[in-house]
Amino acid sequence: MQKRIALSFPEEVLEHVFSFIQLDKDRNSVSLVCKSWYEIERWCRRKVFIGNCYAVSPATVIRRFPKVRSVELKGKPHFADFNLVPDGWGGYVYPWIEAMSSSYTWLEEIRLKRMVVTDDCLELIAKSFKNFKVLVLSSCEGFSTDGLAAIAATCRNLKELDLRESDVDDVSGHWLSHFPDTYTSLVSLNISCLASEVSFSALERLVTRCPNLKSLKLNRAVPLEKLATLLQRAPQLEELGTGGYTAEVRPDVYSGLSVALSGCKELRCLSGFWDAVPAYLPAVYSVCSRLTTLNLSYATVQSYDLVKLLCQCPKLQRLWVLDYIEDAGLEVLASTCKDLRELRVFPSEPFVMEPNVALTEQGLVSVSMGCPKLESVLYFCRQMTNAALITIARNRPNMTRFRLCIIEPKAPDYLTLEPLDIGFGAIVEHCKDLRRLSLSGLLTDKVFEYIGTYAKKMEMLSVAFAGDSDLGMHHVLSGCDSLRKLEIRDCPFGDKALLANASKLETMRSLWMSSCSVSFGACKLLGQKMPKLNVEVIDERGAPDSRPESCPVERVFIYRTVAGPRFDMPGFVWNMDQDSTMRFSRQIITTNGL
């Protein structure tokens, strides 16, 4: 019956219907209905997302989806953001660009995260894709402003250039001048990560001649005195990153900035504010009533000035801020911003032992009580209680992402000195739609039992300095049906939990473990047992076979793949496929023979 229904629609109709299906997992499900749907979906797929660049080869993707216009790739594991992945590990995008340059000549969008991108890559992109429109490089490295100059000079239809949090070699600040004088298509520009000055005259000319520019995020080197000039050239902006927000207090600078901002009637998102001078903050008040996003994570502004600013932002939906906001500021946020969906509070002094601000669990409790739409939290603090976590869970059962980072590892409930198991247990029990969870504080295996029992929709879990034994990890792997990414550091989890749940790993995207109790022997056995997994031992102490098999490895990264072992492994990475484990065995036999 299903086959007859599938065949009753012309291909053109099905292609049109499929175009409304946006989620990759839904597109994948559609392609499994029957052979004809598989072929139609294959030829009409325009966007591809690959969460691990080593999970599949470029050739396989190109063969599977010949008409792709947009590619999104991720490289290094998430823990690379915390310097836990050694330099030179991999994540090189050049093989992908090289393969796509000859097969996807009409490619329009490339979005990369945590990948190594060289100037050669950027030059090849500029040369190969004639209708190229979007380049997003998020937390990438390896390229310079010379590569950006090639993009600017050649990609005449470029709409978006986003370098968010990338490490760029600033060879020259004049790369913006490579955009041709006839170029007018820019919609979004993010250069906030650049350390050096850019040519302001080139930037001003670019902004002036792009009437559709909606998002402009400047770097710290753009002085506050010149911001008003750019705003006057682009009053249509919807998103602004201010760059440096410091200057000698002068009435003419303040009034010029205030007038320019008041002319930006469409502005909805503000960020930047490096080294913000409080005296200039009231200049933004005229746009605050419309703001939905405010990123103050670089603004070292004290609570008093933050409170005055937040009182002007009743429509705020997303706030990123340093812990200078303190509990008092979060109470004002809770009473003012009833539409708040996302809150991130970052530490101003993460390596200072004594607290430098009055930020506690009470601030988060206040927001959970006052903001009924809150669904995403990242909260750095120095103390927490089970009672507070239980209250937050009951107040906000709609939470989908909850990441709590208590700065001191293994910190207990500071009032009772008990583990925080019950508190996090309440989070996973009450928040039925929880997708992402990060744990911290003193935690036993009990919390992982709660997670395995209740967190049925959780897709990503981050764990550090937690648990008692393999049982904790076993609870998670055996109980969390939707788990896709698990990252663990400094926990006593080892061989038993890993090997007992080997089949679960084939349903996940990846597992990262560092400074745990996983042995080299278990990694070898897992690699032999599960050929669809790449089991990569990362050990900078030397070849793991030079030590007893019972010796724990420094790091292991396990991920599902249809491409087999990768070919760009550095000298400190070993793949535990069957061939490599046989080579290790022969080496051990030879060594013992000597």
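Just so it is clear, glycine is given a Cβ too, placed from its N, Cα and C backbone atoms.
Keep in mind the model shows the original residues, not the substituted ones.
Annotated domain 'F-box' per Swiss-Prot: 3-50, in sequence order.
One mutagenesis experiment catalogued in Swiss-Prot, P10 to A, is accompanied by this note: Abolishes SCF(TIR1) complex formation, altered auxin-mediated response and reduced affinity for auxin.
For the mutagenesis result V33 to A, the note given in Swiss-Prot is No affinity for auxin.
Among the mutagenesis entries in Swiss-Prot is K35 to A, noted as: No affinity for auxin. In the three-state DSSP reading, K35 (mutagenesis position) counts as helix. K35 (mutagenesis position) is surrounded by 10 other CB atoms, counting those within 10 A of its CB over all protein chains shown.
Applying an 8 A CB threshold to same-chain residues 6+ apart, the list for R509 (1D-myo-inositol hexakisphosphate binding site) reads G51, N52, A55, R484, K485, Y559, R560. Following the DSSP three-state reduction, the secondary structure of R509 (1D-myo-inositol hexakisphosphate binding site) is coil. Feature annotation from Swiss-Prot assigns 1D-myo-inositol hexakisphosphate binding site to K74, K113, R114, R344, R401, F402, R403, R436, R484, K485, R509.
Swiss-Prot gives this note for the published mutagenesis G147 to D: In tir1-1; insensitive to auxin ubiquitously and to ethylene in roots only. Around G147 (mutagenesis position), the same-chain residues six or more apart in sequence whose CB sits under 8 Å from its CB are V117, T118, D119, D120, C121, L122, E123, listed in sequence order.
Here R403 (1D-myo-inositol hexakisphosphate binding site) comes close to V377, L378, Y379, R436, L437, S438, S462: these same-chain residues lie at least six apart in sequence, with C-beta atoms under 8 angstroms from its C-beta. Taken from Swiss-Prot, the feature (indol-3-yl)acetate binding site applies to R403, S438, L439.
Among the mutagenesis entries in Swiss-Prot is G441 to D, noted as: In tir1-2; insensitive to auxin. If you draw a 10 Å sphere around the CB of G441 (mutagenesis position), it holds 28 other CB atoms from the protein chains shown.
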Which one is closest to K74 (1D-myo-inositol hexakisphosphate binding site) in space, judged by CA to CA distance, out of the recorded positions K35, L439, G441?
L439
For the recorded (indol-3-yl)acetate site formed by R403, S438, L439, which further same-chain residues have Cβ atoms within 8 Å of the site's Cβ center?
F402, L404, C405, R436, L437, S440, L461, S462, V463
C-beta crowding around S438 ((indol-3-yl)acetate binding site), within 10 angstroms
18
Which whole number of Å gives the largest C-alpha distance between any two of R403, S438, L439, the residues noted as binding (indol-3-yl)acetate?
7
Can you figure out which of K35, L439, G441 (the recorded positions) comes closest in space to R114 (1D-myo-inositol hexakisphosphate binding site), comparing Cα atoms?
L439
What is the biggest Cα to Cα gap, in Å, among K74, K113, R114, R344, R401, F402, R403, R436, R484, K485, R509, the residues listed as binding 1D-myo-inositol hexakisphosphate?
26
